[in-house]
Every structure is written in structure tokens, then in C-alpha cells.
Amino acid sequence: MSMTDLLNAEDIKKAVGAFSATDSFDHKKFFQMVGLKKKSADDVKKVFHMLDKDKSGFIEEDELGFILKGFSPDARDLSAKETKMLMAAGDKDGDGKIGVDEFSTLVAES
């Protein structure tokens, strides 16, 4: 399964392009622009599992830096600042990683 099986390729392209400048990433706007906010809880979980590259059941900080590439392979990496801000927004229990429920909450709050 690929991201375009769940989300519109044109929406992904526009969203990735909107945040092409370093330190411009806004997860709330991004999740809305790619159409993730409108998806079912099941589809949000499928996206989480695609972003969890090492299949640990969590998105760790190193994976989080590549989150845009999870949507589009030619997208940029997040800056260290953006990665830390996204982790702070998503890591509700403070364990240094984002679980599937935390990711679902992060998307729902956007």
C-alpha cells in the first residue's frame, strides 16, 4: 500500500510544496491539506503504519524528521527545530516517541 492509495496525489503534492521552505512546516495545516483530517480512524492508522518505517509501533524522532518523505519521496527532511516541535505536539505521554493513538489524536486536533 502506498500513501496515494489513501490520499489524493495532487493534494499531497500541493501540501509538500506549501512547506518546502525550511522551518515552515505546520502539521495542522499539512494534515488538513493532504486530506488526512477527513479520513476515517482506520485510514489514519494505516498512514501511521506507513510512516513507522522500522515497524516498531512508534514513530521515533529520527523517523519524524522524514515524515514529509513518507508522503512524497522527493520532499525535504524536517529541520531539527520542526522535528522537535512536531514531537512535542504529538508525544502526549512524554516517552520520546509517537504511538498510533497519539498520532490519531495529533491528526484529529489539526
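Cβ atoms are placed via backbone N, Cα and C, with glycine included.
Taken from Swiss-Prot, the feature Ca(2+) 1 binding site covers Asp52, Asp54, Ser56, Phe58, Glu60, Glu63. According to DSSP, Phe58 (Ca(2+) 1 binding site) sits within a strand segment.
Sequence annotations record features per position, and here Swiss-Prot assigns Ca(2+) 2 binding site to Asp91, Asp93, Asp95, Lys97, Glu102 based on experimental evidence. Under DSSP, Lys97 (Ca(2+) 2 binding site) is assigned to a strand (E or B) in the three-state scheme. Lys97 (Ca(2+) 2 binding site) is surrounded by 20 other CB atoms, counting those within 10 A of its CB over all protein chains shown.
Look at Swiss-Prot and you will find 39-74 tagged as domain 'EF-hand 1'. Looking only at the domain 'EF-hand 1' (39-74), the predicted model's pLDDT averages out at 97.
What Swiss-Prot records for 78-110 is domain 'EF-hand 2'.
Here the residue is the original one, but Swiss-Prot notes a mutagenesis experiment at this spot, Asp52 to Ala: Inactivation. Secondary structure at Asp52 (mutagenesis position), as computed by DSSP, is coil. Its Cβ placed at the centre, Asp52 (mutagenesis position) has 20 other Cβ atoms within 10 Å.
For Glu63 to Val, Swiss-Prot lists a mutagenesis experiment annotated as follows: Inactivation. In the three-state DSSP scheme, Glu63 (mutagenesis position) is classed as helix. Residue environment of Glu63 (mutagenesis position) contains 19 other Cβ atoms, counted within 10 Å of its Cβ in all protein chains.
For Asp91 (mutagenesis position), the same-chain residues that are 6 or more apart in sequence and have a Cβ closer than 8 Å to its Cβ are Lys97, Ile98, Glu102. Asp91 to Ala appears in Swiss-Prot as a published mutagenesis result, with the remark: Inactivation.
Counting every protein chain shown, the number of other Cβ atoms lying within 10 Å of the Cβ of Phe58 (Ca(2+) 1 binding site) is 18.
Asp93 (Ca(2+) 2 binding site) and Ser56 (Ca(2+) 1 binding site) are 17 Å apart (CA-CA, integer value).
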